[in-house]
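What Swiss-Prot lists as active site, nucleophile is Ser123, and the listing cites similarity to another entry. Per Swiss-Prot, the feature active site, charge relay system maps to Asp187, His317; the stated evidence is similarity to another entry. Listed in Swiss-Prot is the mutagenesis experiment Leu262 to Pro, annotated as follows: Loss of interaction with PAD4, but no effect on dimerization or interaction with SAG101. For Glu466 to Lys, Swiss-Prot lists a mutagenesis experiment annotated as follows: In eds1-1; loss of interaction with PAD4 and SAG101, but no effect on dimerization.
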Amino acid sequence: MAFEALTGINGDLITRSWSASKQAYLTERYHKEEAGAVVIFAFQPSFSEKDFFDPDNKSSFGEIKLNRVQFPCMRKIGKGDVATVNEAFLKNLEAIIDPRTSFQASVEMAVRSRKQIVFTGHSSGGATAILATVWYLEKYFIRNPNVYLEPRCVTFGAPLVGDSIFSHALGREKWSRFFVNFVSRFDIVPRIMLARKASVEETLPHVLAQLDPRKSSVQESEQRITEFYTRVMRDTSTVANQAVCELTGSAEAFLETLSSFLELSPYRPAGTFVFSTEKRLVAVNNSDAILQMLFYTSQASDEQEWSLIPFRSIRDHHSYEELVQSMGKKLFNHLDGENSIESTLNDLGVSTRGRQYVQAALEEEKKRVENQKKIIQVIEQERFLKKLAWIEDEYKPKCQAHKNGYYDSFKVSNEENDFKANVKRAELAGVFDEVLGLMKKCQLPDEFEGDIDWIKLATRYRRLVEPLDIANYHRHLKNEDTGPYMKRGRPTRYIYAQRGYEHYILKPNGMIAEDVFWNKVNGLNLGLQLEEIQETLKNSGSECGSCFWAEVEELKGKPYEEVEVRVKTLEGMLGEWITDGEVDDKEIFLEGSTFRKWWITLPKNHKSHSPLRDYMMDEITDT
(Lines of atoms letter the chains of each structure in order from A and count residues from 1; the text may use other names and numbers.)
(Lines give C-alpha, C1' and ligand atoms only; values in the text may rest on other atoms or scores of the structure.)
Protein backbone atom coordinates (compact mmCIF):
# COMPACT_ATOMS: atom_id res chain seq x y z
CA MET A 1 0.00 0.00 0.00
CA ALA A 2 2.84 2.40 0.84
CA PHE A 3 4.47 1.67 -2.51
CA GLU A 4 1.24 2.33 -4.40
CA ALA A 5 0.65 5.55 -2.47
CA LEU A 6 4.10 6.83 -3.46
CA THR A 7 4.24 5.68 -7.08
CA GLY A 8 0.62 5.43 -8.15
CA ILE A 9 1.07 1.86 -9.36
CA ASN A 10 0.23 -1.43 -7.68
CA GLY A 11 1.79 -4.86 -7.79
CA ASP A 12 -0.61 -6.13 -10.43
CA LEU A 13 0.26 -3.30 -12.81
CA ILE A 14 3.98 -3.90 -12.27
CA THR A 15 3.54 -7.61 -13.00
CA ARG A 16 1.57 -6.88 -16.16
CA SER A 17 4.12 -4.29 -17.25
CA TRP A 18 6.94 -6.80 -16.87
CA SER A 19 4.97 -9.45 -18.72
CA ALA A 20 4.35 -7.02 -21.58
CA SER A 21 8.03 -6.03 -21.58
CA LYS A 22 8.98 -9.67 -22.11
CA GLN A 23 6.50 -9.98 -24.96
CA ALA A 24 8.04 -6.91 -26.60
CA TYR A 25 11.17 -8.98 -27.30
CA LEU A 26 9.10 -10.95 -29.82
CA THR A 27 7.76 -7.93 -31.72
CA GLU A 28 9.11 -5.56 -34.35
CA ARG A 29 9.04 -2.36 -32.27
CA TYR A 30 6.34 -2.46 -29.61
CA HIS A 31 3.81 -4.75 -28.03
CA LYS A 32 0.31 -3.67 -27.00
CA GLU A 33 -1.76 -5.30 -24.26
CA GLU A 34 -5.23 -4.28 -23.21
CA ALA A 35 -7.12 -5.43 -20.14
CA GLY A 36 -10.04 -3.62 -18.58
CA ALA A 37 -9.38 0.09 -18.21
CA VAL A 38 -5.63 -0.14 -18.89
CA VAL A 39 -3.67 -0.24 -22.15
CA ILE A 40 0.01 -1.17 -21.93
CA PHE A 41 2.55 -0.28 -24.60
CA ALA A 42 5.81 -2.19 -24.17
CA PHE A 43 8.81 -1.34 -26.32
CA GLN A 44 11.34 -3.75 -27.77
CA PRO A 45 14.88 -3.22 -26.49
CA SER A 46 17.92 -3.24 -28.73
CA PHE A 47 21.36 -4.54 -27.87
CA SER A 48 23.05 -2.99 -30.87
CA GLU A 49 25.74 -0.37 -30.26
CA LYS A 50 24.14 2.04 -32.75
CA ASP A 51 20.96 2.06 -30.66
CA PHE A 52 22.88 3.29 -27.63
CA PHE A 53 25.21 5.74 -29.38
CA ASP A 54 23.99 7.06 -32.71
CA PRO A 55 26.82 6.64 -35.28
CA ASP A 56 26.16 10.07 -36.81
CA ASN A 57 26.39 11.84 -33.46
CA LYS A 58 29.93 13.07 -32.83
CA SER A 59 29.45 14.27 -29.25
CA SER A 60 31.16 12.47 -26.39
CA PHE A 61 27.92 11.08 -24.97
CA GLY A 62 25.65 10.79 -28.02
CA GLU A 63 23.37 13.58 -26.83
CA ILE A 64 21.16 16.02 -28.75
CA LYS A 65 18.85 18.91 -27.86
CA LEU A 66 15.13 18.15 -28.00
CA ASN A 67 13.00 19.88 -30.61
CA ARG A 68 11.31 22.78 -28.79
CA VAL A 69 8.27 22.67 -31.05
CA GLN A 70 7.63 18.99 -30.37
CA PHE A 71 8.62 19.15 -26.68
CA PRO A 72 7.86 22.75 -25.57
CA CYS A 73 7.85 21.94 -21.85
CA MET A 74 11.22 20.22 -21.77
CA ARG A 75 13.36 23.23 -20.91
CA LYS A 76 14.21 25.68 -18.18
CA ILE A 77 11.66 28.44 -18.55
CA GLY A 78 13.69 31.36 -17.26
CA LYS A 79 17.03 30.64 -18.89
CA GLY A 80 15.42 29.10 -21.95
CA ASP A 81 17.86 26.16 -22.00
CA VAL A 82 16.42 23.14 -23.81
CA ALA A 83 16.70 19.60 -22.44
CA THR A 84 19.26 17.19 -23.86
CA VAL A 85 18.53 13.51 -24.50
CA ASN A 86 20.30 10.54 -26.03
CA GLU A 87 19.93 10.82 -29.81
CA ALA A 88 19.81 7.08 -30.48
CA PHE A 89 16.92 6.64 -28.04
CA LEU A 90 15.16 9.68 -29.51
CA LYS A 91 15.50 8.36 -33.07
CA ASN A 92 13.93 5.09 -31.97
CA LEU A 93 10.96 6.99 -30.55
CA GLU A 94 10.64 9.06 -33.73
CA ALA A 95 10.49 5.89 -35.81
CA ILE A 96 7.73 4.53 -33.58
CA ILE A 97 5.57 7.69 -33.51
CA ASP A 98 5.88 8.18 -37.26
CA PRO A 99 2.31 8.66 -38.56
CA ARG A 100 2.90 5.79 -40.99
CA THR A 101 3.11 3.32 -38.10
CA SER A 102 0.18 1.97 -36.10
CA PHE A 103 1.44 3.37 -32.79
CA GLN A 104 -0.14 6.83 -32.90
CA ALA A 105 -3.47 5.39 -34.00
CA SER A 106 -3.36 2.89 -31.12
CA VAL A 107 -2.64 5.67 -28.61
CA GLU A 108 -5.43 7.80 -30.10
CA MET A 109 -7.85 4.92 -29.68
CA ALA A 110 -6.83 4.43 -26.04
CA VAL A 111 -7.21 8.17 -25.40
CA ARG A 112 -10.69 8.27 -26.94
CA SER A 113 -11.69 5.20 -24.93
CA ARG A 114 -10.67 6.99 -21.70
CA LYS A 115 -8.26 4.22 -20.75
CA GLN A 116 -5.15 4.65 -18.66
CA ILE A 117 -2.01 4.26 -20.73
CA VAL A 118 1.11 2.59 -19.36
CA PHE A 119 4.40 2.77 -21.23
CA THR A 120 6.93 0.15 -20.26
CA GLY A 121 10.08 -1.63 -21.34
CA HIS A 122 13.17 -3.54 -20.28
CA SER A 123 16.68 -2.22 -20.94
CA SER A 124 16.74 0.26 -23.85
CA GLY A 125 13.03 -0.49 -24.31
CA GLY A 126 12.62 1.39 -21.04
CA ALA A 127 14.42 4.40 -22.53
CA THR A 128 11.89 4.41 -25.35
CA ALA A 129 9.08 4.13 -22.80
CA ILE A 130 10.36 7.20 -20.95
CA LEU A 131 10.49 9.31 -24.11
CA ALA A 132 7.12 7.97 -25.27
CA THR A 133 5.60 9.05 -21.96
CA VAL A 134 7.00 12.55 -22.36
CA TRP A 135 5.67 12.61 -25.94
CA TYR A 136 2.21 11.62 -24.66
CA LEU A 137 2.33 14.25 -21.90
CA GLU A 138 3.23 16.97 -24.42
CA LYS A 139 0.83 15.87 -27.15
CA TYR A 140 -2.24 14.94 -25.09
CA PHE A 141 -2.15 15.31 -21.33
CA ILE A 142 -0.96 18.90 -21.12
CA ARG A 143 -3.78 20.12 -23.37
CA ASN A 144 -6.40 19.19 -20.82
CA PRO A 145 -5.21 17.40 -17.66
CA ASN A 146 -8.80 17.23 -16.41
CA VAL A 147 -9.87 15.19 -19.43
CA TYR A 148 -6.89 13.03 -20.31
CA LEU A 149 -5.93 10.34 -17.83
CA GLU A 150 -2.55 10.40 -16.15
CA PRO A 151 -0.10 8.03 -17.86
CA ARG A 152 2.34 5.76 -16.11
CA CYS A 153 5.83 4.75 -17.15
CA VAL A 154 7.32 1.59 -15.65
CA THR A 155 10.85 0.60 -16.67
CA PHE A 156 13.13 -2.27 -15.75
CA GLY A 157 16.89 -1.73 -15.94
CA ALA A 158 16.58 1.25 -18.28
CA PRO A 159 19.54 3.47 -19.18
CA LEU A 160 19.46 7.17 -18.34
CA VAL A 161 17.78 9.21 -21.07
CA GLY A 162 18.08 12.96 -20.41
CA ASP A 163 20.06 15.63 -18.63
CA SER A 164 19.37 17.70 -15.52
CA ILE A 165 17.08 20.03 -17.49
CA PHE A 166 15.04 17.00 -18.59
CA SER A 167 14.68 15.99 -14.93
CA HIS A 168 13.97 19.58 -13.85
CA ALA A 169 11.22 20.03 -16.44
CA LEU A 170 9.48 16.83 -15.34
CA GLY A 171 9.65 18.07 -11.76
CA ARG A 172 8.37 21.55 -12.62
CA GLU A 173 5.36 20.17 -14.49
CA LYS A 174 4.74 17.67 -11.65
CA TRP A 175 5.25 14.81 -14.09
CA SER A 176 8.09 13.05 -12.25
CA ARG A 177 5.54 11.04 -10.28
CA PHE A 178 4.47 9.26 -13.49
CA PHE A 179 7.88 7.58 -13.92
CA VAL A 180 8.94 4.51 -11.93
CA ASN A 181 12.28 2.89 -12.78
CA PHE A 182 13.23 -0.46 -11.25
CA VAL A 183 16.96 -1.08 -10.83
CA SER A 184 18.58 -4.29 -9.62
CA ARG A 185 21.48 -3.43 -7.37
CA PHE A 186 24.42 -4.17 -9.70
CA ASP A 187 22.72 -3.83 -13.09
CA ILE A 188 25.19 -2.01 -15.35
CA VAL A 189 22.69 -0.66 -17.90
CA PRO A 190 21.34 2.22 -15.74
CA ARG A 191 24.98 3.35 -15.36
CA ILE A 192 26.20 3.03 -18.97
CA MET A 193 25.21 6.55 -20.02
CA LEU A 194 27.38 8.05 -17.28
CA ALA A 195 30.44 6.81 -19.19
CA ARG A 196 32.09 8.53 -22.12
CA LYS A 197 31.58 6.88 -25.48
CA ALA A 198 35.35 6.78 -25.96
CA SER A 199 35.75 4.84 -22.70
CA VAL A 200 33.51 1.96 -23.69
CA GLU A 201 33.27 1.86 -27.49
CA GLU A 202 35.71 -1.06 -27.86
CA THR A 203 34.03 -3.34 -25.32
CA LEU A 204 30.40 -2.14 -25.65
CA PRO A 205 29.36 -4.42 -28.57
CA HIS A 206 30.51 -7.53 -26.71
CA VAL A 207 28.88 -6.50 -23.43
CA LEU A 208 25.59 -5.63 -25.13
CA ALA A 209 25.55 -9.12 -26.62
CA GLN A 210 25.99 -10.51 -23.10
CA LEU A 211 23.17 -8.29 -21.83
CA ASP A 212 20.73 -9.65 -24.40
CA PRO A 213 18.74 -12.32 -22.52
CA ARG A 214 18.14 -14.17 -25.78
CA LYS A 215 21.86 -14.92 -26.09
CA SER A 216 24.09 -17.38 -24.23
CA SER A 217 24.85 -17.09 -20.52
CA VAL A 218 27.54 -14.82 -19.10
CA GLN A 219 31.12 -16.06 -19.29
CA GLU A 220 32.55 -15.59 -15.80
CA SER A 221 36.13 -15.40 -17.06
CA GLU A 222 35.49 -12.83 -19.76
CA GLN A 223 38.09 -10.05 -19.33
CA ARG A 224 36.19 -7.64 -21.58
CA ILE A 225 33.28 -7.57 -19.14
CA THR A 226 35.60 -6.62 -16.28
CA GLU A 227 37.24 -3.94 -18.40
CA PHE A 228 33.87 -2.53 -19.45
CA TYR A 229 32.53 -2.47 -15.90
CA THR A 230 35.68 -0.82 -14.57
CA ARG A 231 35.56 1.95 -17.16
CA VAL A 232 31.87 2.65 -16.67
CA MET A 233 32.23 2.85 -12.91
CA ARG A 234 35.34 5.01 -13.14
CA ASP A 235 33.43 7.60 -15.17
CA THR A 236 30.39 7.20 -12.92
CA SER A 237 32.58 7.91 -9.90
CA THR A 238 33.86 11.14 -11.47
CA VAL A 239 30.35 12.30 -12.33
CA ALA A 240 29.00 11.45 -8.87
CA ASN A 241 31.86 13.18 -7.06
CA GLN A 242 31.66 16.29 -9.21
CA ALA A 243 27.90 16.43 -8.68
CA VAL A 244 28.12 16.24 -4.90
CA CYS A 245 30.85 18.89 -4.83
CA GLU A 246 28.67 21.23 -6.87
CA LEU A 247 25.72 20.39 -4.67
CA THR A 248 27.45 21.19 -1.40
CA GLY A 249 29.67 23.97 -2.72
CA SER A 250 32.81 22.13 -1.65
CA ALA A 251 34.42 21.44 -5.00
CA GLU A 252 37.70 19.63 -4.59
CA ALA A 253 40.64 21.12 -6.48
CA PHE A 254 41.41 18.00 -8.48
CA LEU A 255 37.81 17.68 -9.64
CA GLU A 256 37.72 21.31 -10.70
CA THR A 257 40.90 20.74 -12.70
CA LEU A 258 39.60 17.47 -14.11
CA SER A 259 36.27 18.89 -15.25
CA SER A 260 38.05 21.75 -17.01
CA PHE A 261 39.51 19.39 -19.63
CA LEU A 262 37.41 16.24 -19.33
CA GLU A 263 33.79 16.22 -20.42
CA LEU A 264 31.38 14.73 -17.90
CA SER A 265 28.19 12.93 -18.78
CA PRO A 266 25.15 15.22 -19.00
CA TYR A 267 22.71 12.41 -18.19
CA ARG A 268 20.85 12.45 -14.89
CA PRO A 269 18.14 10.32 -13.27
CA ALA A 270 14.50 11.39 -13.60
CA GLY A 271 11.39 10.14 -11.82
CA THR A 272 11.31 7.60 -8.99
CA PHE A 273 13.99 4.92 -8.87
CA VAL A 274 13.29 1.69 -7.02
CA PHE A 275 16.49 -0.12 -6.03
CA SER A 276 16.13 -3.80 -5.25
CA THR A 277 18.10 -6.05 -2.94
CA GLU A 278 17.35 -9.52 -1.61
CA LYS A 279 15.52 -8.06 1.40
CA ARG A 280 13.94 -4.78 0.36
CA LEU A 281 12.82 -2.26 -2.21
CA VAL A 282 14.12 1.27 -1.76
CA ALA A 283 12.29 4.08 -3.56
CA VAL A 284 14.09 7.39 -4.18
CA ASN A 285 12.69 10.39 -6.04
CA ASN A 286 15.55 12.83 -5.51
CA SER A 287 17.66 12.95 -8.69
CA ASP A 288 20.84 13.99 -6.88
CA ALA A 289 20.50 11.17 -4.35
CA ILE A 290 19.77 8.64 -7.10
CA LEU A 291 22.94 9.65 -8.94
CA GLN A 292 25.01 8.97 -5.82
CA MET A 293 23.26 5.65 -5.29
CA LEU A 294 23.93 4.53 -8.86
CA PHE A 295 27.60 4.66 -7.97
CA TYR A 296 27.71 3.66 -4.31
CA THR A 297 25.22 0.76 -4.44
CA SER A 298 27.41 -1.02 -6.98
CA GLN A 299 30.58 -1.08 -4.89
CA ALA A 300 32.18 -4.19 -3.42
CA SER A 301 32.68 -4.85 0.28
CA ASP A 302 35.92 -6.83 -0.28
CA GLU A 303 38.33 -7.93 -3.03
CA GLN A 304 36.62 -11.27 -3.59
CA GLU A 305 33.27 -9.60 -4.16
CA TRP A 306 34.93 -7.04 -6.43
CA SER A 307 36.14 -9.77 -8.79
CA LEU A 308 32.56 -11.04 -9.15
CA ILE A 309 30.67 -7.75 -9.49
CA PRO A 310 31.38 -7.16 -13.21
CA PHE A 311 29.63 -10.43 -14.02
CA ARG A 312 26.93 -9.76 -11.44
CA SER A 313 26.32 -6.46 -13.25
CA ILE A 314 25.33 -8.47 -16.34
CA ARG A 315 23.30 -11.10 -14.48
CA ASP A 316 21.39 -8.46 -12.54
CA HIS A 317 20.16 -7.07 -15.85
CA HIS A 318 18.49 -10.46 -16.33
CA SER A 319 17.01 -10.57 -12.82
CA TYR A 320 13.81 -8.52 -13.18
CA GLU A 321 11.58 -11.57 -13.45
CA GLU A 322 12.71 -12.58 -9.97
CA LEU A 323 12.40 -9.00 -8.72
CA VAL A 324 8.78 -8.73 -9.83
CA GLN A 325 7.84 -12.13 -8.43
CA SER A 326 9.38 -11.40 -5.01
CA MET A 327 8.12 -7.83 -4.56
CA GLY A 328 5.35 -8.79 -2.16
CA LYS A 329 7.84 -10.45 0.20
CA LYS A 330 10.23 -7.52 0.49
CA LEU A 331 10.38 -4.61 2.89
CA PHE A 332 9.64 -1.23 1.35
CA ASN A 333 11.43 1.99 2.23
CA HIS A 334 11.02 5.48 0.84
CA LEU A 335 14.34 7.28 1.09
CA ASP A 336 13.25 10.86 1.74
CA GLY A 337 15.65 11.90 4.48
CA GLU A 338 12.92 12.11 7.10
CA ASN A 339 13.61 8.72 8.63
CA SER A 340 16.88 6.98 9.45
CA ILE A 341 18.56 5.83 6.27
CA GLU A 342 21.38 3.86 7.86
CA SER A 343 19.84 0.39 7.72
CA THR A 344 18.35 0.97 4.30
CA LEU A 345 21.63 2.05 2.72
CA ASN A 346 23.58 -0.62 4.60
CA ASP A 347 21.39 -3.24 2.96
CA LEU A 348 22.30 -1.71 -0.40
CA GLY A 349 26.00 -1.94 0.44
CA VAL A 350 26.51 1.83 0.52
CA SER A 351 29.74 2.89 2.23
CA THR A 352 30.00 5.51 4.96
CA ARG A 353 31.08 8.13 2.44
CA GLY A 354 28.25 7.11 0.12
CA ARG A 355 25.72 7.47 2.94
CA GLN A 356 27.05 10.95 3.66
CA TYR A 357 26.67 11.95 0.02
CA VAL A 358 23.16 10.55 -0.29
CA GLN A 359 22.20 12.31 2.93
CA ALA A 360 23.75 15.54 1.62
CA ALA A 361 21.61 15.31 -1.51
CA LEU A 362 18.47 14.78 0.55
CA GLU A 363 19.39 17.67 2.85
CA GLU A 364 19.89 19.98 -0.13
CA GLU A 365 16.34 19.28 -1.24
CA LYS A 366 15.12 20.19 2.24
CA LYS A 367 17.04 23.46 1.95
CA ARG A 368 15.31 24.18 -1.35
CA VAL A 369 11.95 23.73 0.31
CA GLU A 370 13.03 25.97 3.19
CA ASN A 371 14.20 28.60 0.71
CA GLN A 372 10.75 28.60 -0.85
CA LYS A 373 9.16 29.10 2.56
CA LYS A 374 11.55 31.97 3.23
CA ILE A 375 10.52 33.64 -0.02
CA ILE A 376 6.90 33.57 1.10
CA GLN A 377 7.92 35.01 4.47
CA VAL A 378 10.00 37.77 2.84
CA ILE A 379 7.12 38.72 0.58
CA GLU A 380 4.89 39.01 3.63
CA GLN A 381 7.43 40.71 5.91
CA GLU A 382 8.65 43.18 3.29
CA ARG A 383 5.04 44.20 2.68
CA PHE A 384 5.62 43.27 -0.94
CA LEU A 385 1.96 43.24 -1.93
CA LYS A 386 1.30 46.54 -0.17
CA LYS A 387 4.11 48.19 -2.13
CA LEU A 388 2.68 46.90 -5.38
CA ALA A 389 -0.78 48.04 -4.31
CA TRP A 390 0.52 51.54 -3.48
CA ILE A 391 1.94 51.93 -7.00
CA GLU A 392 -1.20 50.50 -8.55
CA ASP A 393 -3.91 52.14 -6.44
CA GLU A 394 -2.34 55.44 -5.35
CA TYR A 395 0.60 56.45 -7.49
CA LYS A 396 -0.84 55.57 -10.91
CA PRO A 397 -4.25 57.24 -10.41
CA LYS A 398 -2.67 60.45 -9.08
CA CYS A 399 -0.34 60.62 -12.07
CA GLN A 400 -3.18 59.93 -14.49
CA ALA A 401 -5.14 62.79 -12.96
CA HIS A 402 -2.36 65.08 -14.19
CA LYS A 403 -2.97 63.82 -17.76
CA ASN A 404 0.48 62.39 -18.27
CA GLY A 405 0.44 58.99 -16.54
CA TYR A 406 2.86 57.34 -14.14
CA TYR A 407 5.48 56.50 -16.78
CA ASP A 408 5.99 60.13 -17.77
CA SER A 409 5.65 61.40 -14.22
CA PHE A 410 8.32 58.98 -12.99
CA LYS A 411 10.58 59.83 -15.90
CA VAL A 412 10.55 63.50 -14.89
CA SER A 413 10.43 62.79 -11.11
CA ASN A 414 9.47 66.24 -9.91
CA GLU A 415 7.03 65.16 -7.19
CA GLU A 416 7.49 63.60 -3.75
CA ASN A 417 5.39 60.63 -4.84
CA ASP A 418 7.87 59.98 -7.65
CA PHE A 419 10.61 59.67 -5.03
CA LYS A 420 8.45 57.27 -2.99
CA ALA A 421 7.79 55.22 -6.11
CA ASN A 422 11.53 54.99 -6.78
CA VAL A 423 12.19 53.71 -3.26
CA LYS A 424 9.50 51.06 -3.60
CA ARG A 425 10.79 50.13 -7.06
CA ALA A 426 14.26 49.50 -5.62
CA GLU A 427 12.90 47.51 -2.67
CA LEU A 428 10.73 45.33 -4.91
CA ALA A 429 13.67 44.73 -7.24
CA GLY A 430 15.77 43.57 -4.29
CA VAL A 431 13.24 40.91 -3.37
CA PHE A 432 12.87 39.68 -6.94
CA ASP A 433 16.62 39.60 -7.54
CA GLU A 434 17.05 37.51 -4.40
CA VAL A 435 14.54 34.99 -5.71
CA LEU A 436 16.20 35.05 -9.12
CA GLY A 437 19.56 34.29 -7.56
CA LEU A 438 18.13 31.20 -5.88
CA MET A 439 16.54 30.05 -9.13
CA LYS A 440 19.77 30.44 -11.09
CA LYS A 441 21.67 28.41 -8.49
CA CYS A 442 18.99 25.67 -8.49
CA GLN A 443 18.32 26.37 -4.81
CA LEU A 444 14.55 26.18 -5.11
CA PRO A 445 12.35 23.12 -5.74
CA ASP A 446 11.78 22.29 -9.41
CA GLU A 447 8.06 22.97 -8.98
CA PHE A 448 8.68 26.60 -7.99
CA GLU A 449 9.42 27.75 -11.54
CA GLY A 450 5.96 26.60 -12.63
CA ASP A 451 4.05 27.62 -9.49
CA ILE A 452 0.91 29.44 -10.62
CA ASP A 453 0.79 31.79 -7.64
CA TRP A 454 4.41 32.83 -8.21
CA ILE A 455 3.86 33.30 -11.96
CA LYS A 456 0.83 35.50 -11.31
CA LEU A 457 2.70 37.60 -8.75
CA ALA A 458 5.73 37.95 -11.03
CA THR A 459 3.45 38.95 -13.91
CA ARG A 460 1.71 41.60 -11.85
CA TYR A 461 5.09 42.94 -10.73
CA ARG A 462 6.51 42.96 -14.28
CA ARG A 463 3.53 44.76 -15.80
CA LEU A 464 3.43 47.37 -13.07
CA VAL A 465 7.10 48.05 -12.33
CA GLU A 466 8.98 47.47 -15.58
CA PRO A 467 7.62 50.72 -17.08
CA LEU A 468 9.23 52.51 -14.11
CA ASP A 469 12.55 50.80 -14.83
CA ILE A 470 12.29 51.88 -18.47
CA ALA A 471 11.48 55.45 -17.40
CA ASN A 472 14.45 55.44 -15.02
CA TYR A 473 16.73 54.09 -17.76
CA HIS A 474 15.81 56.92 -20.11
CA ARG A 475 15.69 59.59 -17.40
CA HIS A 476 19.38 58.94 -16.78
CA LEU A 477 20.08 58.78 -20.55
CA LYS A 478 21.43 55.25 -20.24
CA ASN A 479 20.10 54.58 -23.72
CA GLU A 480 22.74 57.01 -25.00
CA ASP A 481 25.58 55.71 -22.83
CA THR A 482 24.83 51.99 -22.75
CA GLY A 483 22.49 51.30 -25.65
CA PRO A 484 18.82 50.43 -26.14
CA TYR A 485 16.99 49.14 -23.07
CA MET A 486 15.98 45.90 -24.80
CA LYS A 487 19.55 45.14 -25.82
CA ARG A 488 21.57 46.40 -22.86
CA GLY A 489 19.34 47.45 -20.02
CA ARG A 490 16.54 44.98 -19.39
CA PRO A 491 16.97 43.22 -16.01
CA THR A 492 16.90 39.44 -16.03
CA ARG A 493 14.09 39.43 -13.45
CA TYR A 494 11.68 40.71 -16.09
CA ILE A 495 12.86 38.21 -18.70
CA TYR A 496 12.26 35.32 -16.28
CA ALA A 497 8.85 36.73 -15.31
CA GLN A 498 7.86 37.19 -18.95
CA ARG A 499 8.89 33.65 -19.93
CA GLY A 500 7.10 32.16 -16.94
CA TYR A 501 3.86 33.89 -17.91
CA GLU A 502 4.19 32.92 -21.57
CA HIS A 503 4.79 29.29 -20.63
CA TYR A 504 1.76 29.34 -18.34
CA ILE A 505 -0.68 30.69 -20.95
CA LEU A 506 0.69 28.84 -24.00
CA LYS A 507 1.34 25.44 -22.41
CA PRO A 508 -2.21 24.09 -22.86
CA ASN A 509 -1.90 24.64 -26.61
CA GLY A 510 1.56 23.11 -26.85
CA MET A 511 2.97 26.36 -28.22
CA ILE A 512 6.10 28.42 -27.63
CA ALA A 513 6.16 32.20 -27.37
CA GLU A 514 8.60 32.89 -30.21
CA ASP A 515 6.44 31.04 -32.74
CA VAL A 516 3.28 32.76 -31.53
CA PHE A 517 4.90 36.19 -31.83
CA TRP A 518 6.24 35.65 -35.34
CA ASN A 519 2.94 34.19 -36.50
CA LYS A 520 1.24 37.38 -35.30
CA VAL A 521 3.84 39.54 -37.03
CA ASN A 522 3.45 37.54 -40.22
CA GLY A 523 -0.29 38.21 -40.07
CA LEU A 524 0.24 41.97 -40.06
CA ASN A 525 1.06 41.91 -43.79
CA LEU A 526 4.03 44.23 -43.47
CA GLY A 527 5.10 43.74 -47.08
CA LEU A 528 8.46 42.11 -46.35
CA GLN A 529 9.79 38.58 -46.14
CA LEU A 530 9.71 37.17 -42.61
CA GLU A 531 13.53 36.99 -42.51
CA GLU A 532 13.75 40.72 -43.26
CA ILE A 533 11.16 41.49 -40.60
CA GLN A 534 13.01 39.36 -38.04
CA GLU A 535 16.20 41.28 -38.69
CA THR A 536 14.35 44.60 -38.40
CA LEU A 537 12.65 43.65 -35.13
CA LYS A 538 15.75 42.21 -33.52
CA ASN A 539 16.05 43.68 -30.02
CA SER A 540 12.74 45.54 -30.40
CA GLY A 541 10.27 45.90 -27.54
CA SER A 542 7.36 44.45 -29.50
CA GLU A 543 7.68 40.95 -28.08
CA CYS A 544 6.45 41.90 -24.61
CA GLY A 545 3.75 44.34 -23.52
CA SER A 546 5.61 45.57 -20.45
CA CYS A 547 8.38 46.73 -22.82
CA PHE A 548 5.93 48.96 -24.73
CA TRP A 549 7.53 52.15 -23.42
CA ALA A 550 11.03 50.98 -24.35
CA GLU A 551 9.93 50.57 -27.96
CA VAL A 552 8.21 53.97 -27.97
CA GLU A 553 11.40 55.61 -26.69
CA GLU A 554 13.44 53.97 -29.45
CA LEU A 555 10.99 54.96 -32.20
CA LYS A 556 10.18 58.52 -31.27
CA GLY A 557 13.45 60.07 -32.37
CA LYS A 558 13.75 58.30 -35.71
CA PRO A 559 12.37 59.12 -39.19
CA TYR A 560 9.15 57.24 -39.96
CA GLU A 561 10.59 55.70 -43.12
CA GLU A 562 13.38 54.15 -41.09
CA VAL A 563 11.11 52.55 -38.48
CA GLU A 564 7.86 51.95 -40.37
CA VAL A 565 7.92 48.18 -39.82
CA ARG A 566 8.55 48.61 -36.10
CA VAL A 567 5.77 51.21 -35.79
CA LYS A 568 3.23 48.98 -37.52
CA THR A 569 4.31 45.98 -35.45
CA LEU A 570 3.92 47.92 -32.21
CA GLU A 571 0.46 49.10 -33.23
CA GLY A 572 -0.49 45.60 -34.35
CA MET A 573 0.42 44.13 -30.97
CA LEU A 574 -1.12 46.86 -28.85
CA GLY A 575 -4.77 45.80 -29.03
CA GLU A 576 -4.06 42.33 -27.64
CA TRP A 577 -1.73 43.75 -25.00
CA ILE A 578 -4.51 46.03 -23.78
CA THR A 579 -6.99 43.14 -23.71
CA ASP A 580 -4.56 40.91 -21.81
CA GLY A 581 -3.65 43.60 -19.27
CA GLU A 582 -0.07 43.95 -20.47
CA VAL A 583 -0.59 47.63 -21.31
CA ASP A 584 -2.94 50.09 -19.56
CA ASP A 585 -4.96 51.95 -22.21
CA LYS A 586 -6.02 54.50 -19.58
CA GLU A 587 -2.34 55.39 -19.32
CA ILE A 588 -0.91 55.48 -22.82
CA PHE A 589 -3.62 57.58 -24.51
CA LEU A 590 -3.53 60.39 -21.95
CA GLU A 591 -3.11 63.86 -23.39
CA GLY A 592 0.39 64.37 -21.99
CA SER A 593 1.79 60.88 -22.53
CA THR A 594 5.04 60.38 -24.45
CA PHE A 595 3.27 57.86 -26.66
CA ARG A 596 0.46 60.18 -27.70
CA LYS A 597 2.84 63.08 -28.34
CA TRP A 598 4.99 60.85 -30.56
CA TRP A 599 2.08 59.21 -32.37
CA ILE A 600 0.59 62.50 -33.55
CA THR A 601 3.87 63.28 -35.34
CA LEU A 602 3.46 60.25 -37.62
CA PRO A 603 2.49 60.82 -41.27
CA LYS A 604 -1.19 61.53 -41.83
CA ASN A 605 -1.60 58.64 -44.25
CA HIS A 606 -0.27 56.23 -41.63
CA LYS A 607 -2.56 57.60 -38.93
CA SER A 608 -5.61 57.34 -41.19
CA HIS A 609 -5.05 53.59 -41.63
CA SER A 610 -3.72 52.86 -38.15
CA PRO A 611 -5.55 50.35 -35.92
CA LEU A 612 -5.32 53.07 -33.25
CA ARG A 613 -7.27 55.65 -35.23
CA ASP A 614 -10.41 55.20 -33.10
CA TYR A 615 -8.40 56.03 -29.96
CA MET A 616 -6.81 59.07 -31.64
CA MET A 617 -9.72 60.38 -33.74
CA ASP A 618 -9.35 63.94 -32.48
CA GLU A 619 -5.67 63.96 -33.38
CA ILE A 620 -6.41 62.72 -36.92
CA THR A 621 -9.10 65.36 -37.33
CA ASP A 622 -6.82 68.14 -36.10
CA THR A 623 -4.06 67.22 -38.52
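The backbone N, Cα and C atoms fix where each Cβ goes, glycine too.
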Residue among recorded positions Asp187, Glu466 with least C-beta crowding, 10 angstrom cut-off: Glu466
From Leu262, His317, Glu466, the recorded positions whose CA lies within 10 Å of that of the residue listed as 'active site, nucleophile': His317
Rounded inter-Cα distance in Å - Leu262 (mutagenesis position), Asp187 (active site, charge relay system): 26
Cβ contacts of His317 (active site, charge relay system) (under 8 Å, same chain, 6 or more positions away): Ser123, Gly157, Ser184, Asp187, Ile188, Val189, Leu211
Least surrounded among the recorded positions, given as Ser123, Leu262, when other CB atoms within 10 Å are counted: Leu262
